[in-house]
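Q: Handing you a structure now.
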Amino acid sequence: MSVTLKNIIAPTPATTRGKSVAINGDPKGENIVYASGSSIIIRNVKNPMVADIYYEHPCQTTVAKYAPSGNYIASGDVQGNLRIWDTLQKEHILKATYKVLNGAILDIAWTSDNQRLVVVGDGKERFGAAILWDSGSSCGEITGHSKMILSCDIKSTRPFRAATGSEDFAVNWFEGPPFKFQKNIAAGDFTRFVNCVRFSPDGNKLVTVGADKKAFVYDGKTGEKLIELNPAQQHTGGIYGCSWSADNNRVLTASADKSCKIWDTTTGQCINSFTFGSDVNDQQLGCLWFGDSLLSVNLAGEISTLNLDDVAKPSRVIKGHNKLVGTIAFDKNAGSLYSASYDASLLQWDLSTGLATNFTGPAHKNQITSIKINGDQLITCAMDDSVKISSISKKTYGESIGVDSPAQAVAFSGDVVVAVSMKTIYVIKGGKIVSQTAATWEPTSVAINDTEVSVGGKDNKIHVFTLSGNNLTASHTLDNHRGAITDLSYSPCGKYLASGCSNREVIVWSGKEAKSKGWVNHTARINAVAWSNDSKFVASASLDSQIYIWNVENPTASPVQVKNSHLGGVNDVIYGSNNEIFSAGNEGAIKIWNVSN
């Protein structure tokens, strides 16, 4: 048996209210690149399911930029580390790494000959640096600012010029190499932070945008101010991003006023204005004019493709998670995938396009801990002390069914739902609690097989109950585990029960007897166990970032290992078909794996 990666549903850009989001593209016009968590995401602009993730930063990433050749990416993080790595090989071989700043790197710019970089952000001694890419040696000084530098760019044509925008309201102009400060070209122009500066592709113009809603165009050779984009048509909120068209005549801007605009940089007039919703998450924090695709990123991290034919509605919105994905479920009848993340967001995925839709109505208010699918019902429970039974066809949340403490897991059989909180086991029918059983051993997980209900506890035991009508009656316990039970799952054939624990062990039970022994290949807590549709294999997911597939018919056989599946740990794993596995991880990604026997 072998397991190969098929597709990645990548996390969306990480966002912070009031701060720009950096999204950049490759020279070929195929892939975009952005930061999310401690990863860098490479994603095909036409097909979101085609993606790659760079995991090598030791902390939260902030920005990534392709070299003009397209052969390398330079990426930065909050600790001031700059990593330059190969894009042509799957392994992304590291070319160089430098400690450039003492604080977060916020923007990066390459010279068109691929030899030099300007790196800016926060720091104690300096807010920017100009370096040679292959040695890290200085090729100038980025000076003249008294506060954090938020943005930088380099003119693509010789003689090179560099520009920087800062929290001190200045746009500084540098000539070189070696780059040296010449002047503040925006003296008196901005009254708040300068969030983004960008040279036109031909280098003839520079556009700058600020938190004071203003935008200016300067001469790309001299830094002389040419025009202010029409104040009468300006955004009504701070501008966080700008990007040039390929024809050098138009610029796209993104604003906290929940709109994007296209401007004619010769006349200063607004040509198009794209409006979004009224929610705070509709604030636009970054944008990219990428070939024939106009992209904008909102506060929720969603990437919208703007539609020139309908300015009120994007032609496509790439949704996703930018927090850890804790639980997933697959609807075998419809072929849809469901996922929920740490921030309580719940998405339904179309696996043919990689696009997702939200449910409407009153959502959970805290992390969703479990998802199950029963026909048209989506059963969820969450840390907000509630269970919901929602309509899949209507894509609307159901009413909250309150429980006494954070809900840990749900399971169902027919019209019966069993949910466990940290204190109690609940039996739910028709959307109402019909019975509850106190549990002093803190339930953690639940599985149901017809009238047999198994509940895992922090006391290292599996408590087995018999369901009769609306009531649970204690039957027996299974106590071979030496750690708290973390997940339970009955086999589709109904003969076996799989369990995982915090002491890294997986056990398959046949009745009261353990069928498997010594399944302890994981090096950390088991987070999930799942059965293949034919009941022959069990997949386990762990905090150790590994997935193992165990052979139930041959328990002594070595399991198949999927190494380094997700950065920071695998939170859930499920089977789609016998030849397909879905996994969800701490980095916010969902991965689809092919399994071949």
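First residue shown is number 1, and so on along the chain.
Each Cβ is built from the backbone N, Cα and C atoms, and glycine gets one as well.
Here's the feature list from Swiss-Prot:
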- Glu125 to Ala: No effect on binding to cofilin or F-actin but does not restore impaired chemotaxis or F-actin assembly in cells lacking nhe1; when associated with A-167; A-181 and A-193 (MUTAGEN)
- Glu167 to Ala: No effect on binding to cofilin or F-actin but does not restore impaired chemotaxis or F-actin assembly in cells lacking nhe1; when associated with A-125; A-181 and A-193 (MUTAGEN)
- Phe181 to Ala: No effect on binding to cofilin or F-actin but does not restore impaired chemotaxis or F-actin assembly in cells lacking nhe1; when associated with A-125; A-167 and A-193 (MUTAGEN)
- Phe193 to Ala: No effect on binding to cofilin or F-actin but does not restore impaired chemotaxis or F-actin assembly in cells lacking nhe1; when associated with A-125; A-167 and A-181 (MUTAGEN)
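Any idea what these are sitting next to in the structure?
A: In the three-state DSSP classification, Glu125 (mutagenesis position) falls within coil. All protein chains considered, the CB of Glu125 (mutagenesis position) has 6 other CB atoms within 10 Å.
With a 10 A radius on its CB, Glu167 (mutagenesis position) counts 18 other CB atoms from all the protein chains.
Its own atom aside, the Cβ of Phe181 (mutagenesis position) has 18 Cβ atoms within 10 angstroms in the protein chains shown.
Sequence-distant contacts (6 or more apart, same chain, Cβ under 8 Å) of Phe193 (mutagenesis position) comprise Leu150, Gly165, Ser166, Glu167, Phe169, Gly210, Ala211, Gly238.
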Q: List the Cα distance (Å, whole number) between Phe181 (mutagenesis position) and Glu125 (mutagenesis position).
A: 17
